[in-house]
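This is the structure I have questions about; it appears just below.
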Amino acid sequence: EDIPQPPVSQFHIQGQVYCDTCRAGFITELSEFIPGASLRLQCKDKENGDVTFTEVGYTRAEGLYSMLVERDHKNEFCEITLISSGRKDCNEIPTEGWAKPSLKFKLNTVNGTTRTVNPLGFFKKEALPKCAQVYNKLGMYPPNM
């Protein structure tokens, strides 16, 4: 018999922010994690779109962040958005292709006290020269070819 679980009163959303040194739109072996980046977590009611929760967080060492979310936000749509990078040489917020400036998700599958989300990345101004080798290993063409 299924026993209904009590609503979660608080939990953590955690993830990482990285510098996309190859401007690939995903983590590569040359990516570097960014301490000191800021992000915003915002949840909205799925019925009327009203904002129900907003929190700003900052990355620590290894680009890790963890934000405490108060109360249950089941059946709401939430989004984590990049605000600013901790690195001047890697602060371009991606807007097209595979890379996105934000990550959208629903909080209806929270089990326990932590929810880990996919990493978000800032683009380096220009790709590192070694990136051609990375793309070659992956069997891909570098962007802008």
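Here the Cβ of each residue, glycine as well, is placed from N, Cα and C on the backbone.
So Swiss-Prot has the following annotated:
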type	residues	note
MUTAGEN	Lys125 to Ala	80% loss of IgG binding
MUTAGEN	Met140 to Ala	50% loss of IgG binding and 50% loss if IgE binding
VARIANT	Val69 to Ile	In strain: cv. Bella de Espana; variants 1, 2 and 3, cv. Rowghani; variant 4 and cv. Zard; variant 2. In Ole e I.3 and Ole e I.4
VARIANT	Thr95 to Ile	In strain: cv. Rowghani; variant 3 and cv. Zard; variant 2. In Ole e 1.0105
In this structure, which of the recorded positions Val69, Met140 has the fewest other Cβ atoms within 10 Å of its Cβ?
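The recorded positions Val69, Met140 were compared, and Met140 has the fewest Cβ atoms within 10 Å.
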Looking only at C-alpha atoms, tell me how far Lys125 (mutagenesis position) is from Met140 (mutagenesis position), rounded to the nearest Å.
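The separation of the Cα atoms works out to 20 Å.
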Please work out the number of neighbouring Cβ atoms within 10 Å of the Cβ of Thr95 (variant position), leaving out its own Cβ.
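Looking across every protein chain shown, the total is 9.
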Determine the Cβ neighbour count for Lys125 (mutagenesis position): the number of other Cβ atoms within 10 Å of its Cβ.
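Result for Lys125 (mutagenesis position): 10 other Cβ atoms within 10 Å.
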